[in-house]
Amino acid sequence: MENLTQNVNETKVDLGQEKEKEASQEEEHATAAKETIIDIPAACSSSSNSSSYDTDCSTASSTCCTRQGEHIYMQREAIPATPLPESEDIGLLKYVHRQHWPWFILVISIIEIAIFAYDRYTMPAQNFGLPVPIPSDSVLVYRPDRRLQVWRFFSYMFLHANWFHLGFNIVIQLFFGIPLEVMHGTARIGVIYMAGVFAGSLGTSVVDSEVFLVGASGGVYALLAAHLANITLNYAHMKSASTQLGSVVIFVSCDLGYALYTQYFDGSAFAKGPQVSYIAHLTGALAGLTIGFLVLKNFGHREYEQLIWWLALGVYCAFTVFAIVFNLINTVTAQLMEEQGEVITQHLLHDLGVS
């Protein structure tokens, strides 16, 4: 009897503990429901219609309905935090906050202004009335008869015919060069600018082989063409691509129209000044476009852009190699003809009895 009484008491204790446990669980669920329920559907709050409950609760966005006894609890599903994919936009954001100070464009502009001012200050008085007051024997002028002085293919960019020529190039290279350098960096823009300058003198040496050359227009047009390369590579990631393209087209159109007007329709003394080297502009732009495809940052790689890269490399290398070989052959030929001419002249003078 004592054992039976003890078993009954233990059973009562167990039942009491289970009831207390169930009560505590219900309180916990009720508290959790208050904290997690957000915009509970009407069907989820009604327990009278089971089919309606199942249908409506299954359509609740990112929620889960459960029954426990007489109560219905709404709990949000745990949505795992998935890492963002390495998309093109994320690749672009890596560069947005890494902007570069435009050292190259600012420094090259200051140097060009300083050299122009120095030339004007030290210029002989008789040169001020000339259309191009720069002396032809300057060590910076590109001269076709001194092609072996290789620095002249670059140094001519520091000289300008007049204040208008200088100011025009400075304004344009600041306006178009600074945004490119801020985004793509000093080294890339420096390479593009110098490639345009070099291409300008190379192209002139091939097409207008007797022309002297001054001015930084080859580098300026390289920057303009680099904008086209940048737009082609990163159009989908640029907010003002159409505006940039329009500004380049407007500038080139105005510059070309002004050059044609002054050459063919304007009879003023200003129009009779130094002629514009269209070849330097064109070859500078070609260099800027091809080198731009090669060195500018590409924020979204696509399959066809690899083909553009190789095509640009091939075009630039072919043009450069052809121009260099042409200059070497032309220079050697000219020297041989000059030496042969001197020999022939000496023979003629000897035959005529003139020492």
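Using the three backbone atoms N, Cα and C, a Cβ is placed for every residue, glycine included.
Those substitutions? Not in this structure, it's all original residues.
Every protein chain shown contributes to the tally, and the Cβ of Trp151 (mutagenesis position) ends up with 10 other Cβ atoms within 10 Å. The annotation that Swiss-Prot gives for the mutagenesis experiment Trp151 to Ala reads: Abolishes protease activity.
Counted within 10 Å of its Cβ, the other Cβ atoms near Arg152 (mutagenesis position) come to 20, all protein chains included. Quoted from Swiss-Prot, the note attached to the mutagenesis of Arg152 to Ala states: Abolishes protease activity.
For the mutagenesis result Asn169 to Ala, the note given in Swiss-Prot is Abolishes protease activity. Asn169 (mutagenesis position) has a Cβ environment of 20 other Cβ atoms inside 10 Å.
According to DSSP, Ser217 (active site, nucleophile) is assigned to a helical segment. If you look up Swiss-Prot, you'll see Ser217 marked as active site, nucleophile, on the strength of a curator's inference.
A helical conformation is recorded for His281 (active site) in the three-state DSSP classification. For His281, the entry in Swiss-Prot reads active site.
Cα-Cα distances to His281 (active site) place Ser217 within 10 Å, out of the recorded positions Trp151, Arg152, Asn169, Ser217. Neighbour counts of Cβ atoms within 10 Å were compared across the active-site residues Ser217, His281; the minimum falls on His281. The mutagenesis positions close to Ser217 (active site, nucleophile), defined as a CA atom within 10 A of its CA, are Asn169 out of Trp151, Arg152, Asn169. Secondary structure at Asn169 (mutagenesis position), as computed by DSSP, is helix.
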